[in-house]
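What Swiss-Prot lists as ATP 1 binding site is Pro257, Gly258, Thr259, Gly260, Lys261, Thr262, Leu263, Asn358, His394, and the listing cites similarity to another entry. The ATP 2 binding site annotation in Swiss-Prot covers Gly531, Thr532, Gly533, Lys534, Thr535, Leu536. While the structure shown retains the original residue, Swiss-Prot records the mutagenesis experiment Lys261 to Thr with this note: Probable loss of ATP binding. Complete loss of catalytic activity. One mutagenesis experiment named in Swiss-Prot is Glu315 to Gln, and its note says Severe loss of catalytic activity and cooperativity between the 2 ATP-binding regions. Lethal. Restores cell growth; when associated with A-358; A-369; S-471; A-471 or H-475. Here Swiss-Prot describes Glu315 to Asp as a published mutagenesis experiment; the accompanying note says: Severe loss of catalytic activity without affecting cooperativity between the 2 ATP-binding regions. Slight reduction in growth rate. Looking at Swiss-Prot, you'll find the mutagenesis Glu315 to Asn noted as follows: Severe reduction in growth rate. In Swiss-Prot, the entry for mutagenesis Arg369 to Ala states: No effect on growth rate. Restores cell growth; when associated with Q-315. The structure shown retains the original residue. The annotation that Swiss-Prot gives for the mutagenesis experiment Arg475 to His reads: Restores cell growth; when associated with Q-315. The annotation that Swiss-Prot gives for the mutagenesis experiment Lys534 to Ala or Thr reads: Severe loss of catalytic activity. Lethal.
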Amino acid sequence: MGEEHKPLLDASGVDPREEDKTATAILRRKKKDNMLLVDDAINDDNSVIAINSNTMDKLELFRGDTVLVKGKKRKDTVLIVLIDDELEDGACRINRVVRNNLRIRLGDLVTIHPCPDIKYATRISVLPIADTIEGITGNLFDVFLKPYFVEAYRPVRKGDHFVVRGGMRQVEFKVVDVEPEEYAVVAQDTIIHWEGEPINREDEENNMNEVGYDDIGGCRKQMAQIREMVELPLRHPQLFKAIGIKPPRGVLMYGPPGTGKTLMARAVANETGAFFFLINGPEVMSKMAGESESNLRKAFEEAEKNAPAIIFIDEIDSIAPKRDKTNGEVERRVVSQLLTLMDGMKARSNVVVIAATNRPNSIDPALRRFGRFDREVDIGIPDATGRLEVLRIHTKNMKLADDVDLEALAAETHGYVGADIASLCSEAAMQQIREKMDLIDLDEDEIDAEVLDSLGVTMDNFRFALGNSNPSALRETVVESVNVTWDDVGGLDEIKEELKETVEYPVLHPDQYTKFGLSPSKGVLFYGPPGTGKTLLAKAVATEVSANFISVKGPELLSMWYGESESNIRDIFDKARAAAPTVVFLDELDSIAKARGGSLGDAGGASDRVVNQLLTEMDGMNAKKNVFVIGATNRPDQIDPAILRPGRLDQLIYVPLPDENARLSILNAQLRKTPLEPGLELTAIAKATQGFSGADLLYIVQRAAKYAIKDSIEAHRQHEAEKEVKVEGEDVEMTDEGAKAEQEPEVDPVPYITKEHFAEAMKTAKRSVSDAELRRYEAYSQQMKASRGQFSNFNFNDAPLGTTATDNANSNNSAPSGAGAAFGSNAEEDDDLYS
């Protein structure tokens, strides 16, 4: 009676907060006593594994026992156990050669199993690796093999390598064959066969470099999903039988190119030991009637014969397009054949079909139902943690300098997929080689060992590579590698601060937004007179956040073809989401986002459709994706009001003409790398240029520099002419004094920009924004402030119950008269839209 019933937190009885843990449960290895951490060996014997006495007692082993040691990628070998009490519990020592045989590194885990019933070998076959016997004469058996096997008890495993030292040399051998079984101990009467063609190391290394789970980074959750659906049915089909369901038949992997879809399928095949049958989509197709379907049937038959098997169809969209959209009869027949083959697979035939594509929506929908491709796994662009994993994988065999910070690189490579990171590492290594090119003699056959030892990829090499690469998802969109910092933007301090809050905070402090349960604002509109630095501000924002920067020039998006303009906008936002965090900068926004309703004369209302598409894209920006839209215009009155509502471009920032201090700041920013005449006061220019925009000031600076360059070139020419006249006029004696005069450094006639140059430049300077235009901008800005400042005096205690927001608005709304018509638009008529 008193029994307390606890309500289930979920239909499955699992606390929903534990969901993430179960999603990757298959990746967690269960820690057992016989799993040992690998340390480096002290004595370099190829046949031993050393563990301490406690571990030996726990595993019920004795010194000298033969054990089976399992590593990665289904590799194992047989070794003899020795005691080393300097080791900690749960650790073991294995030498480098054995580690290579097991495909493991220091710090990895191996499992140990007793192997008491190992037999003696009747015959083993060994062959040397070619590059280790160069220059050796004499009998390999007498010098190397006989002492190695006669002097010690040696268990061997087919396929293993071992290194033998003899005299001053060491030779590497491979066990090619063992009789009667794969594992055996070499005894006194074992026949050792060693004659044959030496093995080429390149061929061996290709076999050793098979892809495994360790070679895949950045998609931990997806890896867990695929292993659940592929590895479990292949290795333990009884699990599904016991629970009474059919195992999955097919998995469809989709995602941008370069994320590792093909690599993942190969890794699963290598680690499970399944037969791997690769079908490259286009290779199946044939012009002969019936041959394409026949090729598919053969692939499935071959896989069923060699079960457990994985059939991997790469680029499946090329052989299974939507049947109602294709004109070719062959494609339709191939799709139908694939459907019947997948339906015809026996329930527990131990064959799994994996397909990969980067265009999942162009595949025939009949393939995407349960029983065919049951599961769809989105292998997306990795986040910073994923990128760090991928960087570690690609740099594990690279020689890195001490200053390389992989975490910083991972943080800076937004939008990079695995293939981009591989390319980045390769480019950084090439840059290191280029830097050492002076020390390398290309004509020599061999490169000096000192030069090879001095190679090491530095952080500067990675920075260089970063500057020369961009994410492959954005290759066709012009992604500008922007190098504009806040220092390049003079003045506008308040606006800079506001921008930092809008764009930097969500990227650098996402935890704060989570804490307050809000999603950050994603849109900003700069408006103001031409030349005030709106575009420059957007570039500086992208650099400071180290986000990708997509610059969209309004008129470029418009196309004469029906629907093409909207499609261009969709593509840009899709790419921005793929490479997030991204700043999408819409320059001259008024050209593509004009107020709707007035575009009847253009291409069937193309402008209206573009605005509609832009609105839906801004609303559809996924909350998890950091995509910021910055618009810039100098005609804010022409922009559709729906774009300016909160949730879209909700922060309207007026970029005014600079005041005197801002003008001085702009001049300093523009001239910070330019030599100026000592004592030249820029304040005089700043004071004189009332009403000038940043672009107007840049014109003055460029004009002054132009005059300085002109004077410098003319002075140089005059100096050269004088020298020639001097040489022709008198025969100069080459005395010591003459030689000294020759060597004297030439004095630069124009070393800096002078006051005269600026005075000359000021004569042609002019304002680009008239007073009348400026008044219109100021009035519009005041109108926007007034419309958004209705409740500036709001106080919780002051608002009595029963008063409506409208009452408060009416009492506070004091927009300046005429402000609504600032740009010639009639605000009174607009307000009466629904009357």
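Glycine residues also receive a Cβ, built from the backbone N, Cα and C atoms like all the rest.
Just so you know, the substitutions we noted aren't modelled in this structure.
Quantities reported herein were computed from a predicted structural model and do not represent experimental measurements.
Feature map: Swiss-Prot annotations on the structure.
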residue : record               : Cβ within 10 Å
Pro257  : ATP 1 binding site   : 12
Thr259  : ATP 1 binding site   : 29
Leu263  : ATP 1 binding site   : 17
Glu315  : mutagenesis position : 19
Arg369  : mutagenesis position : 10
His394  : ATP 1 binding site   : 19
Thr532  : ATP 2 binding site   : 30
Gly533  : ATP 2 binding site   : 27
Thr535  : ATP 2 binding site   : 17
Leu536  : ATP 2 binding site   : 19
How far apart, in Å, are the two Cα atoms that lie farthest from each other among Pro257, Gly258, Thr259, Gly260, Lys261, Thr262, Leu263, Asn358, His394, the residues recorded as binding ATP 1?
23
Within 8 Å of the centroid of the Cβ atoms of Gly531, Thr532, Gly533, Lys534, Thr535, Leu536, which other residues of that chain place their own Cβ, given that this set defines the recorded ATP 2 site?
Phe526, Gly528, Leu537, Ala632, Val655, Ser693, Gly694, Ala695
May I ask for the distance between Lys261 (mutagenesis position) and Arg369 (mutagenesis position), taken between their Cα atoms and rounded to an integer number of Å?
21
Sort the recorded positions Pro257, Leu263, Arg369, His394 by C-alpha distance from Gly533 (ATP 2 binding site) and give me just the closest.
Pro257
Pairwise CA distance, Glu315 (mutagenesis position) versus Leu536 (ATP 2 binding site), rounded so that it is a whole Å:
42
For Lys534 (mutagenesis position), which residues in the same chain are close in space, meaning a Cβ under 8 Å from its Cβ, but six or more apart along the sequence?
Phe526, Tyr527, Gly528, Ala632, Val655
Distance [Cα-Cα, Å, rounded] between Thr259 (ATP 1 binding site) and Arg369 (mutagenesis position):
24
Quick one: of the recorded positions Pro257, Leu263, Arg369, His394, which has its CA closest to the CA of Thr535 (ATP 2 binding site)?
Pro257
Within 10 Å of the Cβ of Lys261 (mutagenesis position), how many other Cβ atoms can be counted across all chains shown?
27
Spatially speaking, which of the recorded positions Pro257, Leu263, Arg369, His394 is closest to Gly531 (ATP 2 binding site)? Use C-alpha to C-alpha, please.
Pro257
Reported as an integer number of Å, what is the Cα distance between Leu536 (ATP 2 binding site) and Pro257 (ATP 1 binding site)?
33
